[in-house]
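Engineer: Handing you a structure now.
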Amino acid sequence: MVAPTALKKATVTPVSGQDGGSSRIIGINNTESIDEDDDDDVLLDDSDNNTAKEEVEGEEGSRKTHESKTVVVDDQGKPRFTSASKTQGNKIKFESRKIMVPPHRMTPLRNSWTKIYPPLVEHLKLQVRMNLKTKSVELRTNPKFTTDPGALQKGADFIKAFTLGFDLDDSIALLRLDDLYIETFEVKDVKTLTGDHLSRAIGRIAGKDGKTKFAIENATRTRIVLADSKIHILGGFTHIRMARESVVSLILGSPPGKVYGNLRTVASRLKERY
């Protein structure tokens, strides 16, 4: 009778569902079992592997010490490294972007298409097409021609600005200037208004024949689009903040005359700054 503490020999069973117990590791035959007589050989092989690992670790250690000697150290003892752009380079990958076009902007997009795609193709070196089936504009980078890593995002912002309702010239400014942004908010984000109250708030922002909107744009050097209850502002960071304050005050019920007075102060500050 076998003692309860004795160990039984493990029997090697082939994996079910595979023909002839074939291995799932291609190129290496690891289905052979190890006999008890081959234990010494296995131990010798392990020792050889350990010595090989020690040799590799020694080579890597010497390589690291050699690389550490080439690092430039400043006066304070801190290492100085070259810029990543010079060492690694800018690698452009195949990337694509799809910008959906609202139905009411499809006709302006078709009419201005001959002026929209040249900046994307010639300046940003992107591949662009208008998909009429899905009503979208598709952009794609090409590593052979595209050089700017942020070209795809710039092109997407340009198309998005046009679909929001901005003029073509104002949208192209996003490609030329890096400090332009678009901020979007709704009237209900400022104050919950419905029915005629909402219509009057939008009317106060626009003014008669767009007079108030143009005054805010000229004073703050921004561009404003009123799309129903949504308001889109294009401009610099500080300019957007000034225009947003004027629009918010109009939504909250401030009379246009008071807003005009604040705009004069804002315009004088901008003239002093620039």
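Every residue gets a Cβ built from N, Cα and C, even glycine.
Predicted, not measured: the structure shown is a model, and the values here were computed from it.
Found this in Swiss-Prot, in case it helps:
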type    : residues      : note
DOMAIN  : 195-247       : domain 'KH'
MUTAGEN : Gly203 to Asp : Temperature-sensitive
MUTAGEN : Gly235 to Asp : Accumulation of aberrant 22S and 23S rRNA intermediates
Engineer: Can you check what DSSP calls Gly203 (mutagenesis position), collapsed to helix, strand or coil?
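Structural biologist: Once the DSSP labels are grouped into three classes, Gly203 (mutagenesis position) ends up as helix.
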Engineer: Would you count the other CB atoms within 10 A of the CB of Gly203 (mutagenesis position), including those on all shown protein chains?
Structural biologist: 14
Engineer: Compile a sequence-ordered list of residues in the same chain as Gly235 (mutagenesis position), six or more apart from it, whose Cβ lies below 8 A from its Cβ; state 'none' when nothing qualifies.
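Structural biologist: Listed in sequence order, they are Leu180, Tyr181, Thr220, Arg221, Thr222, Arg223, Ala243.
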Engineer: Per DSSP, what is the residue count of the domain 'KH' (195-247) in each of helix, strand and coil?
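Structural biologist: Counting residues per DSSP class in the domain 'KH' (195-247), I get 35 helix, 11 strand, 7 coil.
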